[in-house]
Amino acid sequence: MDSYFKAAVSDLDKLLDDFEQNPDEQDYLQDVQNAYDSNHCSVSSELASSQRTSLLPKDQECVNSCASSETSYGTNESSLNEKTLKGLTSIQNEKNVTGLDLLSSVDGGTSDEIQPLYMGRCSKPICDLISDMGNLVHATNSEEDIKKLLPDDFKSNADSLIGLDLSSVSDTPCVSSTDHDSDTVREQQNDISSELQNREIGGIKELGIKVDTTLSDSYNYSGTENLKDKKIFNQLESIVDFNMSSALTRQSSKMFHAKDKLQHKSQPCGLLKDVGLVKEEVDVAVITAAECLKEEGKTSALTCSLPKNEDLCLNDSNSRDENFKLPDFSFQEDKTVIKQSAQEDSKSLDLKDNDVIQDSSSALHVSSKDVPSSLSCLPASGSMCGSLIESKARGDFLPQHEHKDNIQDAVTIHEEIQNSVVLGGEPFKENDLLKQEKCKSILLQSLIEGMEDRKIDPDQTVIRAESLDGGDTSSTVVESQEGLSGTHVPESSDCCEGFINTFSSNDMDGQDLDYFNIDEGAKSGPLISDAELDAFLTEQYLQTTNIKSFEENVNDSKSQMNQIDMKGLDDGNINNIYFNAEAGAIGESHGINIICEIVDKQNTIENGLSLGEKSTIPVQQGLPTSKSEITNQLSVSDINSQSVGGARPKQLFSLPSRTRSSKDLNKPDVPDTIESEPSTADTVVPITCAIDSTADPQVSFNSNYIDIESNSEGGSSFVTANEDSVPENTCKEGLVLGQKQPTWVPDSEAPNCMNCQVKFTFTKRRHHCRACGKVFCGVCCNRKCKLQYLEKEARVCVVCYETISKAQAFERMMSPTGSNLKSNHSDECTTVQPPQENQTSSIPSPATLPVSALKQPGVEGLCSKEQKRVWFADGILPNGEVADTTKLSSGSKRCSEDFSPLSPDVPMTVNTVDHSHSTTVEKPNNETGDITRNEIIQSPISQVPSVEKLSMNTGNEGLPTSGSFTLDDDVFAETEEPSSPTGVLVNSNLPIASISDYRLLCDINKYVCNKISLLPNDEDSLPPLLVASGEKGSVPVVEEHPSHEQIILLLEGESFHPVTFVLNANLLVNVKFIFYSSDKYWYFSTNGLHGLGQAEIIILLLCLPNEDTIPKDIFRLFITIYKDALKGKYIENLDNITFTESFLSSKDHGGFLFITPTFQKLDDLSLPSNPFLCGILIQKLEIPWAKVFPMRLMLRLGAEYKAYPAPLTSIRGRKPLFGEIGHTIMNLLVDLRNYQYTLHNIDQLLIHMEMGKSCIKIPRKKYSDVMKVLNSSNEHVISIGASFSTEADSHLVCIQNDGIYETQANSATGHPRKVTGASFVVFNGALKTSSGFLAKSSIVEDGLMVQITPETMNGLRLALREQKDFKITCGKVDAVDLREYVDICWVDAEEKGNKGVISSVDGISLQGFPSEKIKLEADFETDEKIVKCTEVFYFLKDQDLSILSTSYQFAKEIAMACSAALCPHLKTLKSNGMNKIGLRVSIDTDMVEFQAGSEGQLLPQHYLNDLDSALIPVIHGGTSNSSLPLEIELVFFIIEHLF
């Protein structure tokens, strides 16, 4: 035992030395994680693609890193396992030094089939130093020795091993890998491990390769379990048992980082879904997780699951000191791990299986101690598993009895956990768990039914933090954990996570959990007893007492940030929580974990400060509700340097569950490396973040990168490296990129794009980035940027472009105060602050904590609500002040349909108010494994649990303000961000006038996909629902898949409030029930068409009796209008849209006629901004009239429904008002068959008929239109269509009865008929002088017919050409007293257009000013945002309208120059509520000026400066070509680029 332990310590010391000497190479978290993944993934890399696919469902592929690694490592595992197994004594006969303790005993699992896949992942070794050491020793000494240690039957006893391995491995893999890298670096001498690493992790540095063979084996083993390869499992199991404990200990300690946990949370779902995805992406773990999340997209399960785990969370303020609370067992919701439903054949473990249960129980035991570490390990696979676990999971992992020696050692997990898993041999019963659910100890309720059915039901998985009772968590983590052998503990912790996860919601519902039974064989196997190990480590354990306080301090600071999540947790617990992922893990795992923790990158035993890169305080966003989830990730990696032989004393952590208050400190203390340099720590973080951001904004909880490097015995110190790392690294990378010529990657070494992995072909050519030298496809390398070494613009990839842009923006932001912060950033990122003893303040001093680019962990956590501000990317606040650089944050967008994470290829930087929601996402390059960039992602708006809950989301409640808006009362299907008490939109401080305010679209793109249509394809599903009160500071929330029943309940609620649907990121539709003219109508109104230059649309559709579903065809109509507007095809007054297929469940519905409301009643309608049109449903037989003579149809509708001039309502199933075309004068004037020609209509030309005279008023400005009519008509007939006259009190209406067209008059209600309008006039020059008439005038249908002689026709033509008035006298030649007169008058018609339109510059009315639409030849786009100039208004000053033709070209030039000047600022303008901008240009002989504003307020000066430099040259160049004076106003909209 002694020699064993010493050897382990010695190895650990060496590893630590290596880490300290080569921190860069070892990027702790990433490298380790990558290595771990690589070991387990590399082996599976080849198998992964095939096996993963076959073994796991698509969703599971997400489970990926675990699953894929599991699959692929199947082959490698078998070999590795054989070797390692040989080194390991049979579980039955011996206890490994690393002792599987609980984990080992768990290995009693009957088979990998029995054990759930998730469990497999979770079972990965946690980094048990001792275990690892043992493995190393065996590996290094000889395979034969190992073989000797293991009985023959050990191999056959794969089940037991499997159980252990699965639980420990799965958990450890992702997180552990990070820790393992450092810890097991040396241990991993086995060729197999190196192979695995090499395969899987190209990007991972040597650290990954160094991962203990045992770790890789155990990791692989987990994979094998998933693979269903019993043989492999058996072999691995033995190996794992031995290795796992040690590996697990280390891994668990490191992996326990919040980051890892976060990853697991978000990953679980994603992982389950895409096991395959992980295979290549150890480095890209984040991406994988994100992808998984995407696939799971809709499954909020991860997040939801996490909350339950929170319930389960170990936070037990009471047990804090004495008991190890399962670190964030809430995290373990991920562990809920799937007990992959028993259904899953090979992968799902039989929950009932004693062996499996044993594993889980052991895992639980271990986790109780090792929870932090094991959790950290779990994050990659275990947590993922937990997230993945579907509440559906039929198979529940029933912890088997693990009452064996190991169990005794196991520390009792919180009572809650105990309820579910009773260490000390008591069976876990689900009923107990249910009871304890209240205590927060409830594990994720849902287990994944089957590995194949990896999708987690978001609703099912959702666990509410509220349900957690802080007090209940008091259940003590069994102190006996110390008793558990360190190795066993780590393994157990992993297993525990998995097993805890195994408790499915179903189990919670009351199914009894099987006892976690530890295999006797497994117990007998260990070389060193738990008691011996505990005794040996006791002194060291005592040394970690300071760690607790340190962690508490950290937790306090973090807790402020996460108080929202903490809602259900006790404040005391929060304080008690240890954030040391490593130290925490270590404490739980005892000596082993400590050792692992020691491995932490900067762990300096000498100082007694183990600078655990992992000491990061992970704020697990998995579930905002999962308070315990906040894994006490701050690792108390500061295990006393006093530890003997370099081993860190194990320390019990009473980890009160608490909301993850800080970002995942996934990143190592090492400053972020330049994009070309792989940063394992960074990679790990990205994995967690990606998953988090993808599946849950909450996951993207990492608001602060706080590395609490170590909390040494003497005191605790915070390492701030990670916090600034994002902005700082970005800045550094941006500064470095382009300074010198990069190394050119040869074409031969890049068969695929190094960003999107697309294969290069003859047509898809290679492009080298001039900034980084890598090879990309044309899509990924389509940017241009000025590089210093070239002194000119050159082609760069999208990643370098973003990095350089961010660096430039960051520098611009640096003010006198900002620059100081900047310098502090770098210092804090790389240095460990001196330990501060007895630091009890819950708010760490600024010097102690890293200055987060996202937020300051201390004060802002408390005052997040008051501190929320909006600022521009370049650091300017809306009021012109300089923004504090420490608050720089960004927003993330998520797809409403696929919940996909940000594309690794498309960096998004968005200013957001909510620091606590940001997550750091790094993009590892699939080919090189290098992290090409760091990204801070924040999603201020997410979905809210339920409409009823909406109001509460804005309060200081533990529930995230933004989570998926589940109309369901109780469920927060997906809480994306456990954010500050009030998740505020970026533009929250901008007053939103109403649901029709165009500014409401400013942030929609952050919550939905950039798809042109978000309408589901099926008939029943509805588009995403946006719920917003329209009040200042209100928090919009999005429900991805609302149901008709829920919508009806909302619509029929009090006051008939409208609901808003998101048809795409640029178009909203408000729906409401209204009573109009005593009937009930569906009222639809759009918001967003103005951005394309299209008038908004309203539709009033009569409700059918007992109609309880929204007519979705209306949404399709709006999408059609939107697409037409994109093409420049606009709908205006009296235009139409027709259908060729059934519409609104009837083939008789022909389309819509659109009119501009005039005399109609609009008082009770929530109208959109002007201009807008009203759509009226028409029948198929009415289509000809809508096309050739729409005014006739409009007026006929008015006569039918007693409305003047027309109704605004649409009635389904009505009889058509016109039948087959009969004998009508229109047959002579228009083509009613093929629509080849129609009646020439002159806008604003009016025909007024009174007694004895008729007047045809022709606007002078329409002279050109009149000339067109004359030139196109024959010499005998002139026909002109008129406009509807608002000056007339009645109008002629044509009615068809039995094929005969008759004339009626329809008048406005309550007005006497004096002036009657007509729809057209026909001058017929065929009247013969011999007829005895001078001229004849008569009413024909709804128009005026004037018959004149040829001579009179010639005079009329001449008068029209010369723009002179003309009078026609009608009547008989001899009847002087009975004559009538027809006057043709040229009038200066008053401009009545643009009614209700106001200027964005200063708010003045634009009514009466002529305008015309502008169509630019090209769009100006940046960051997927387009600036569109839609219209120009002319402020004429006694000028002839003829100048408009020349002014239009000048206006286009101004529009292009302005668009180019605004382009760099589109994102900041839009995010700050300025998505509609007006530009007014005034030019005179001695004066040139312009004004730019939005919503009546001038733009900030720095925007005007850019406009000045762009516009002045254009204005001066255009003055000579335009008539002066000239004053115009251009309207610009900033919209999203949709696909």
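Cβ atoms are placed via backbone N, Cα and C, with glycine included.
CYS753 to Ser appears in Swiss-Prot as a published mutagenesis result, with the remark: Abolishes localization to endosomes and association with PI3P. Non-local neighbourhood of CYS753 (mutagenesis position): LYS759, PHE760, VAL775, PHE776, CYS777, CYS780, each in the same chain, at least six residues away, with C-beta under 8 Å from its C-beta.
Feature annotation from Swiss-Prot assigns Zn(2+) 1 binding site to CYS753, CYS756, CYS777, CYS780.
Taken from Swiss-Prot, the feature Zn(2+) 2 binding site applies to CYS769, CYS772, CYS797, CYS800.
The binding-site residues considered are CYS772, CYS780; of these, CYS780 has the fewest other C-beta atoms within 10 angstroms of its C-beta.
The two recorded residues, CYS800 (Zn(2+) 2 binding site) and CYS756 (Zn(2+) 1 binding site), show a Cα separation of 14 Å. Nearest in space to CYS756 (Zn(2+) 1 binding site), taking C-alpha to C-alpha distance over the binding-site residues CYS769, CYS772, CYS797, is CYS797. Neighbour counts were taken as the number of other C-beta atoms within 10 angstroms of each residue's C-beta; across the binding-site residues CYS769, CYS797, the minimum falls on CYS769. When the neighbouring Cβ atoms lying within 10 Å are counted for each of the binding-site residues (CYS777, CYS800), the highest count belongs to CYS800.
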